[in-house]
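According to Swiss-Prot, the protein has these features:
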VARIANT   Pro60 to Arg  In strain: Isolate LOKO4.37
Amino acid sequence: MPSISININLAFAAALLGMLMFRSHMMSSLLCLEGMMLSMFTLSTLIILNLQLTMSFTMPILLLVFAACEAAIGLALLVTVSNNYGLDYIQNLNLLQC
């Protein structure tokens, strides 16, 4: 178990590092965010199954629901920004403009 959890934590750290490095492009940020959610889902599932926490079996499913909602909202925002501006480069956008 420790080597698996270390690998999952490293995957989360790599996705977080990717989010920090490629924050100027929306598509890269969304992919890194999905990687972070996937590693959180995997780690929470392994912890719940190893500790046999019967009351928490629905937590990974709830995490997947939130990840799906986040992905849908992110893709809708990506399509809107791409249609309006022609690219997903975040630094060229002035989001405070009405």
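The backbone N, Cα and C atoms fix where each Cβ goes, and this holds for glycine too.
What's the neighbourhood like for these features in this structure?
Sequence-distant neighbours of Pro60 (variant position) (same chain, six or more apart, CB under 8 Å from its CB) are Phe41, Ser44, Thr45, Ile48, listed in sequence order.
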What does DSSP say about Pro60 (variant position): helix, strand or coil?
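In three-state terms, Pro60 (variant position) counts as helix.
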